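> I am attaching a structure below and will ask some questions about it afterwards.
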Amino acid sequence: MGCTVSTQTIGDESDPFLQNKRANDVIEQSLQLEKQRDKNEIKLLLLGAGESGKSTVLKQLKLLHQGGFSHQERLQYAQVIWADAIQSMKILIIQARKLGIQLDCDDPINNKDLFACKRILLKAKALDYINASVAGGSDFLNDYVLKYSERYETRRRVQSTGRAKAAFDEDGNISNVKSDTDRDAETVTQNEDADRNNSSRINLQDICKDLNQEGDDQMFVRKTSREIQGQNRRNLIHEDIAKAIKQLWNNDKGIKQCFARSNEFQLEGSAAYYFDNIEKFASPNYVCTDEDILKGRIKTTGITETEFNIGSSKFKVLDAGGQRSERKKWIHCFEGITAVLFVLAMSEYDQMLFEDERVNRMHESIMLFDTLLNSKWFKDTPFILFLNKIDLFEEKVKSMPIRKYFPDYQGRVGDAEAGLKYFEKIFLSLNKTNKPIYVKRTCATDTQTMKFVLSAVTDLIIQQNLKKIGII
């Protein structure tokens with residue numbers, strides 16, 4: 001009897017049908033476990049137009065739930081901020097001339113010291129004073145050229161999709177096909193830009209003849225990364241440049257006048273912070289603080305994932321680049337989203353896009369939010385709208401009327417609360433679904449305020465997720 005039982009057992013084990021069933025059971029069990037893990041994972045999508053403050057929100061999440069920033073990140077930001085500080089002051093000098101603003105530093109007789117500071121600054125090439133590999137390697141260099149070379153303005157437009165709704169279509173196909181009209185428009189734009197840029201370059205070369213022997217516009221990037229890395233000469237030291245920037249920022253009235261009109265051209269949003277703290281950034285061995293990193297900006301390219309745990313809940317935050325050329329990648333992370341965090345820069349109602357200076361940033365954000373909110377991809381997905389940079393908004397509305405850019409605004413000039421309610425109403429009115437939209441007012445660089453806001457938001461999202469999976 002024992003042999004018979006043994007033979008039967010061996011026969012069962014070798015039965016192909018039984019083997020397939022057991023294999024299927026293992027696969028099914030694995031899928032169920034994975035499905036359960038997916039249910040427990042809260043997947044957030046962080047979206048918004050370029051320079052809205054998305055990445056700063058993510059930095060705050062890292063500070064709260066990931067233990068902050070690595071030593072390498074702190075060194076990287078120190079390099080990037082130093083380069084941006086030099087270029088930002090150069091931009092103010094050059095833009096002042098384009099805007100017809102008289103600079104004290106242009107007068108070598110009555111303002112000899114400031115004139116000398118200007119010469120020091122415009123002779124300095126920012127890339128000579130940083131370690132490009134620490135700053136981010138080729139990604140940093142490419143972004144640097146696109147940001148600071150006026151010759152690349154046309155290239156930024158070409159890389160742009162040209163319209164907010166061209167990020168993706170409802171069938172899931174990435175919209176990257178240009179019509180004949182698009183091509184004709186680009187050709188005309190390139191010709192117009194070429195004429196205008198050539199004219200500007202000639203004028204700038206004339207202006208810069210007193211700055212160096214070549215008469216080159218120092219804002220234009222003329223070196224390849226290989227040439228930069230191979231260059232050993234250091235005619236100026238960091239302290240010289242820092243002192244020049246500090247003197248120009250504190251003592252040249254024209255620089256401050258130009259800065260007050262920075263909505264008319266592209267300038268780093270934290271330029272004033274860089275200038276106010278320029279001496280510490282001048283140290284080649286400086287290690288950035290949390291505040292420095294929150295103020296600094298490194299362009300988001302592609303899609304980054306950040307994971308952290310809050311209690312028993314696992315969060316995954318997807319941060320996608322906000323500029324138009326990056327949006328075609330968004331569709332790859334639309335599936336399985338628990339909530340969308342949309343970041344809106346309130347203070348940029350009077351500014352133009354970096355990638356297309358013919359388009360108002362707030363108008364772009366409105367169109368983008370409308371497209372995402374009513375997309376089939378997010379039919380039942382709750383949205384959390386961050387009205388960001390409200391500190392800058394509250395200051396700006398005192399001198400820059402909202403009605404100048406939004407004629408239907410009826411609130412009092414300088415009334416920040418009325419302005420916030422006006423824009424909040426615009427965004428909420430776009431909702432053509434029954435999904436909830438939660439609005440939070442934020443200053444993403446204020447750690448204490450963001451700690452409170454993000455704690456409230458994560459608690460809300462956890463509750464929403466528990467409802468979704470049927471636990472409550």
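The backbone N, Cα and C atoms fix where each Cβ goes, and this holds for glycine too.
Features from Swiss-Prot:
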BINDING   E51, S52, G53, K54, S55, T56, L294, T300, G322, N388, K389, D391, A444  GTP binding site
BINDING   S55, T300  Mg(2+) binding site
DOMAIN    40-472  domain 'G-alpha'
MUTAGEN   G2 to A  Abolishes both palmitoylation and N-myristoylation
MUTAGEN   C3 to A  Abolishes palmitoylation but not N-myristoylation
MUTAGEN   F17 to L  Leads to a hypersensitive signaling phenotype resulting in greatly enhanced signal at low alpha-factor concentrations
MUTAGEN   G50 to D  Confers insensitivity to pheromone
MUTAGEN   G50 to V  Has increased GTP occupancy and moderately reduces hydrolysis of GTP, resulting in a constitutively active form that down-regulates the pheromone response and causes hyperadaptation to pheromone
MUTAGEN   K54 to E or I  Prevents GDP to GTP exchange; suppressor of L-323
MUTAGEN   K165 to R  Substantial decrease in ubiquitination
MUTAGEN   G321 to T  Causes a specific mating defect in alpha cells
MUTAGEN   R327 to S  Suppressor of L-323; does not prevent GTP binding to GPA1
MUTAGEN   A345 to T  Suppressor of a STE2-L236H mutant
MUTAGEN   E364 to K  Enhances the rate of GDP for GTP exchange and slows hydrolysis of GTP, resulting in a constitutively active form that down-regulates the pheromone response independently of the pheromone receptor
MUTAGEN   N388 to K  Causes constitutive activation of the pheromone response pathway
MUTAGEN   K468 to P  Impairs pheromone signaling specifically in a cells
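Are these features on the surface or tucked inside, and what are their neighbours?
For N388 (mutagenesis position), the same-chain residues that are 6 or more apart in sequence and have a Cβ closer than 8 Å to its Cβ are S52, G53, T56, V57, V343, L344, A345, M346, T442, C443, A444.
Within 10 Å of the C-beta of S55 (GTP binding site) we count 23 further C-beta atoms, all protein chains included. According to its DSSP assignment, S55 (GTP binding site) is helical.
Per-residue pLDDT, averaged across the domain 'G-alpha' (40-472), gives 78.
According to DSSP, G50 (mutagenesis position) is assigned to coil rather than to any helix or strand.
Over all protein chains present, the Cβ of G50 (mutagenesis position) has 23 other Cβ atoms lying within 10 Å.
The secondary structure of A345 (mutagenesis position), as reduced to three states from DSSP, is extended strand. Every protein chain considered, the tally of other Cβ atoms within 10 Å of the Cβ of A345 (mutagenesis position) stands at 27.
For E364 (mutagenesis position), the number of other Cβ atoms no farther than 10 Å from its own Cβ, over all displayed protein chains, is 22. For the recorded site, E364 (mutagenesis position), the DSSP three-state label reads helix.
In three-state terms derived from DSSP, N388 (mutagenesis position) belongs to an extended strand segment.
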> If you measure from the Cα of L294 (GTP binding site), which of the mutagenesis positions G50, K54, E364 is the nearest?
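Nearest in space to L294 (GTP binding site), counting only the mutagenesis positions, is K54.
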> Out of the recorded positions G50, K54, K389, give me the one sitting nearest to E364 (mutagenesis position) by CA distance.
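For E364 (mutagenesis position), the spatially nearest of the recorded positions is G50.
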